[in-house]
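Straight from Swiss-Prot, the features:
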| type | residues | note |
| --- | --- | --- |
| BINDING | His908, Tyr954, Asn977, His978 | S-adenosyl-L-methionine binding site |
| BINDING | Cys980, Cys1026, Cys1028, Cys1033 | Zn(2+) binding site |
| DOMAIN | 301-365 | domain 'PWWP' |
| DOMAIN | 898-1016 | domain 'SET' |
| MUTAGEN | Tyr927 to Ala | Deficient methyltransferase catalytic activity associated with early-flowering phenotype and reduced WRKY 70 and LTP7 transcripts levels but normal recruitment of WDR5A at target genes but without histone modification; when associated with A-945, A-954, A-1013 and A-1015 |
| MUTAGEN | Tyr945 to Ala | Deficient methyltransferase catalytic activity associated with early-flowering phenotype and reduced WRKY 70 and LTP7 transcripts levels but normal recruitment of WDR5A at target genes but without histone modification; when associated with A-927, A-954, A-1013 and A-1015 |
| MUTAGEN | Ser947 to Ala | Repressed FLC transcription activation associated with reduced activation by SEC-mediated O-GlcNAcylation and lower methyltransferase catalytic activity |
| MUTAGEN | Tyr954 to Ala | Deficient methyltransferase catalytic activity associated with early-flowering phenotype and reduced WRKY 70 and LTP7 transcripts levels but normal recruitment of WDR5A at target genes but without histone modification; when associated with A-927, A-945, A-1013 and A-1015 |
| MUTAGEN | Tyr1013 to Ala | Deficient methyltransferase catalytic activity associated with early-flowering phenotype and reduced WRKY 70 and LTP7 transcripts levels but normal recruitment of WDR5A at target genes but without histone modification; when associated with A-927, A-945, A-954 and A-1015 |
| MUTAGEN | Tyr1015 to Ala | Deficient methyltransferase catalytic activity associated with early-flowering phenotype and reduced WRKY 70 and LTP7 transcripts levels but normal recruitment of WDR5A at target genes but without histone modification; when associated with A-927, A-945, A-954 and A-1013 |
Amino acid sequence: MACFSNETQIEIDVHDLVEAPIRYDSIESIYSIPSSALCCVNAVGSHSLMSKKVKAQKLPMIEQFEIEGSGVSASDDCCRSDDYKLRIQRPEIVRVYYRRRKRPLRECLLDQAVAVKTESVELDEIDCFEEKKRRKIGNCELVKSGMESIGLRRCKENNAFSGNKQNGSSRRKGSSSKNQDKATLASRSAKKWVRLSYDGVDPTSFIGLQCKVFWPLDALWYEGSIVGYSAERKRYTVKYRDGCDEDIVFDREMIKFLVSREEMELLHLKFCTSNVTVDGRDYDEMVVLAATLDECQDFEPGDIVWAKLAGHAMWPAVIVDESIIGERKGLNNKVSGGGSLLVQFFGTHDFARIKVKQAISFIKGLLSPSHLKCKQPRFEEGMQEAKMYLKAHRLPERMSQLQKGADSVDSDMANSTEEGNSGGDLLNDGEVWLRPTEHVDFRHIIGDLLIINLGKVVTDSQFFKDENHIWPEGYTAMRKFTSLTDHSASALYKMEVLRDAETKTHPLFIVTADSGEQFKGPTPSACWNKIYNRIKKVQNSDSPNILGEELNGSGTDMFGLSNPEVIKLVQDLSKSRPSSHVSMCKNSLGRHQNQPTGYRPVRVDWKDLDKCNVCHMDEEYENNLFLQCDKCRMMVHAKCYGELEPCDGALWLCNLCRPGAPDMPPRCCLCPVVGGAMKPTTDGRWAHLACAIWIPETCLSDVKKMEPIDGVNKVSKDRWKLMCTICGVSYGACIQCSNNSCRVAYHPLCARAAGLCVELENDMSVEGEEADQCIRMLSFCKRHRQTSTACLGSEDRIKSATHKTSEYLPPPNPSGCARTEPYNCFGRRGRKEPEALAAASSKRLFVENQPYVIGGYSRLEFSTYKSIHGSKVSQMNTPSNILSMAEKYRYMRETYRKRLAFGKSGIHGFGIFAKLPHRAGDMMIEYTGELVRPSIADKREQLIYNSMVGAGTYMFRIDDERVIDATRTGSIAHLINHSCVPNCYSRVITVNGDEHIIIFAKRHIPKWEELTYDYRFFSIGERLSCSCGFPGCRGVVNDTEAEEQHAKICVPRCDLIDWTAE
């Protein structure tokens, strides 16, 4: 093995095998030195060697060790030559490893001296099941060169079979060979993950094999199987376990196969012999290629180096000639404090000026861990481009074009107003980093059509395609056609497909003549018809039909979009896009990703579907009713979403569910949260309304329609650089904690999901004549947020432990009567003394939920209840054709008896249970009863219901004028108990002009779970205890927040008048 280091250098002349020195030699002749030519070249304090350049030959020398007892002499005459003078230093050998005398000698003295760490490797790295690779102690590791040193191998063999004795004990002969025999006797039918070679193998042999593909962005292996192969495209189809399909090229991916040796022999497969790292780079080959380059003391243009910029990892780059930069701003500034180098990075193709000390040779960087410190996909591309440069000494086409067109790029960037640093980014210590923004043309000639750029397939609008053609955004082509001024001459026309800046969803076709005149239209034919009409006017009267046939071509044909080759290219462009949201996260080598940098979708499981998705409030008003999307079931206020007309039970869909919405759900440009109430922005993107409300720089152009969202481009640059502390995604704009001394950042919707947002705080201190209310939006991090009584989900519900009967002591009877006590007429619904409440609370500890199910003659015991839970009853899903509120209401009335059942509740009395699973947003049941006035309801409660001992009062207040009395009439909905953490909520809906109180599912409700909702009992003088048993229980049924707000008098200052004494 060859090892290189900068610590110690010695000069060694190689054995002269030819009469004249040669510049390049076979790598095998260099590393395959006879054992008689081994030299002892150990130095004190280091065992890593590096050879200097000998004349024109610059090849790395392998490290040799002198082994005691091996019979190898360093003073052999074969090492001498007339052309090369051998200077051998024989320093004293330093023992770097020591063992106690009583312990047996290790298997190999060489391993004893330099190998102390052993780790197992996979089958794909070497063609052996139980082989071990050894790591050397020191500042640098042994670098594999693709072949083992013959000299070191012979040393190991001599030590293994020499039978040397130490301390009276001899090693058993052939022990290593026996261990190797055991390793080779592994089961031939056992399957292991291996890497296979693709050279000389039938492509169909891989079909049916189980594989796993490495995704660099996720740093994970995803398992699947090979299900097909396209010979025309030379791509394999991989079907992952999650059901996603993807077409990949084996040479561009990191793939392992689960096969056995028998299957490999049957399918004629071979192991991958090259040493490939986890990043997919052929490390050994790059080391050999870099070692064959001449290493000079000074760097010259064209040399490949490792360059270091402040704040970035070591990156492969090529030194660029100073003459190509011209008048480029930023790069023509010399770095102070020494010499500088102008480099261009592989992969990113950026230009930079760095100091000389910040660049090291490529071979030194490979031998150090520089290539292992970066896992970015661009770095992988850069390493592949660097490898191709080492092989063919030719730069990638884009790098060459950027170097040749440096002047044009510089002029474009100098005139750009988007770059705030005159085309360059200034770094520390005078470094300059320039990112080229010029798009490199993709040139493809088809007949007289020159395609410059294929563009990209648009997925967020359905207007960029029709039944026969696809119009990629950014498509650019050129062709020669009859001139506008002279029909006998030809002119060059440039054709482009862009996005209309006004509609943001429709394409705009532009044809530019050589004179600079542009013809725009919504279709290709609209543009070319204008050109045809112009040419016809210029034609002479004596030859009107000369160009008649040429002027009849369709606009699509002139653009080239109807050409079969162009159609195939566009189809391949659309097929190259991943087919699922999981595949969209992948960023492989050689692929261009449409996802913005740092983006990762965040999905929030909202627990409060009864609240508005915009303002996050659950109050509903007469002039601001709730609207629920009949497709995605999102809940918003009508005014919060900009809906001016009531739907009255008709079908209502949000912007993303309506016909004409984007095919793929758009992502918010302000946060990575998926879904929610979104509106278009003025620049053609989408954003959440909640994000636009919380971010200070954004606003709404039309407050009534709540769209479009404006000010996205005015958001502070520092806000885009913040990383959310909740989701950990660096994409989007973040807000910070409202505490003056806190700088914790998070996305608005992430903070809302975590309970960090204080939605509204009224500020009535208005100045001047305007009386508009100002609302402060406050949010606090976990450290500074106020103590909240927010309840946990139903999965965190705590079941009370059942007490033993012997531990229960009944309260003392103050009257002394052993049987009864007088009825307390001042109490409501029976006894309200503390003793009675304590007895009732203790009694509930023994109560279990027991739904009433008709099942013949059988006792409903606890075991029967468990069997009900375990029974497999098919879930009743709402039919997909039912969308409108009226249809859902009709379906709920017809099926609620099949879906719900009453029974004994563990909370209080009887309750309602779900016989089938329900989804969030489903209509559960309607609360029906007798509609009375509030005054009638109060009299009935005081005069009739309070005198009925053991009976409950079931009143549902709709508003200040209407109350539903379900005590003696109505459905079983009045049996639904209260809970501080409910799984349902109540809403008033309007169907065909009539109002109905509906109980909706707030979340997914499993089978046989009890239905609960928040009563929000409002009473200033009376308190009702709660027995829901949740950790966040308020302790009372009363709506404490509403009572506190009612106790405060809040009046705007504009409504106040000066008091004058009468």
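Just so you know, glycine gets a Cβ as well, placed from its N, Cα and C.
Just the original residues are modelled here, none of the noted substitutions.
Mapped onto this structure are the features recorded in Swiss-Prot.
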| residue | record | Cβ within 10 Å |
| --- | --- | --- |
| His908 | S-adenosyl-L-methionine binding site | 17 |
| Tyr927 | mutagenesis position | 22 |
| Tyr954 | mutagenesis position | 19 |
| Asn977 | S-adenosyl-L-methionine binding site | 22 |
| Cys980 | Zn(2+) binding site | 21 |
| Tyr1013 | mutagenesis position | 21 |
| Tyr1015 | mutagenesis position | 19 |
| Cys1026 | Zn(2+) binding site | 21 |
| Cys1028 | Zn(2+) binding site | 22 |
| Cys1033 | Zn(2+) binding site | 17 |
Structural state of Tyr1013 (mutagenesis position), classified by DSSP into three states: strand
Listed recorded positions His908, His978, Tyr1015, filtered to Cα within 10 Å of Cys1028 (Zn(2+) binding site): His908, His978
Rounded Cα-Cα span from Asn977 (S-adenosyl-L-methionine binding site) to Tyr927 (mutagenesis position), Å: 13
Arithmetic mean of per-residue pLDDT over the domain 'PWWP' (301-365): 78
Per DSSP, three-state class assigned to Tyr954 (mutagenesis position): coil
Which binding-site residues sit within 10 Å of Tyr1013 (mutagenesis position) - Cα, from His908, Asn977, His978, Cys980, Cys1026: Asn977, His978, Cys980
Inter-residue C-alpha distance, Cys980 (Zn(2+) binding site) and His908 (S-adenosyl-L-methionine binding site) (nearest angstrom): 14
10 Å Cα neighbourhood of His908 (S-adenosyl-L-methionine binding site): matching recorded positions from Tyr954, Tyr1015, Cys1026, Cys1033: Cys1026
Of the recorded positions listed as Tyr954, Asn977, His978, Tyr1015, the one whose CA lies nearest the CA of Cys1033 (Zn(2+) binding site): His978
Cα distance (Å, whole number) from Cys1026 (Zn(2+) binding site) to Asn977 (S-adenosyl-L-methionine binding site): 10
Where Asn977 (S-adenosyl-L-methionine binding site) sits in the secondary structure, as DSSP reduces it to three classes: strand
Cα-nearest neighbour of Tyr1015 (mutagenesis position) within the listed recorded positions, Tyr954, His978, Cys1026: His978
Farthest-apart CA atoms of His908, Tyr954, Asn977, His978, residues recorded for S-adenosyl-L-methionine, distance in Å: 14
Number of Cβ atoms other than its own within 10 Å, given for His978 (S-adenosyl-L-methionine binding site): 19
Integer Å distance between the CA atoms belonging to Tyr954 (mutagenesis position) and Cys1026 (Zn(2+) binding site): 16
Rounded Cα-Cα span from His978 (S-adenosyl-L-methionine binding site) to Tyr954 (mutagenesis position), Å: 12
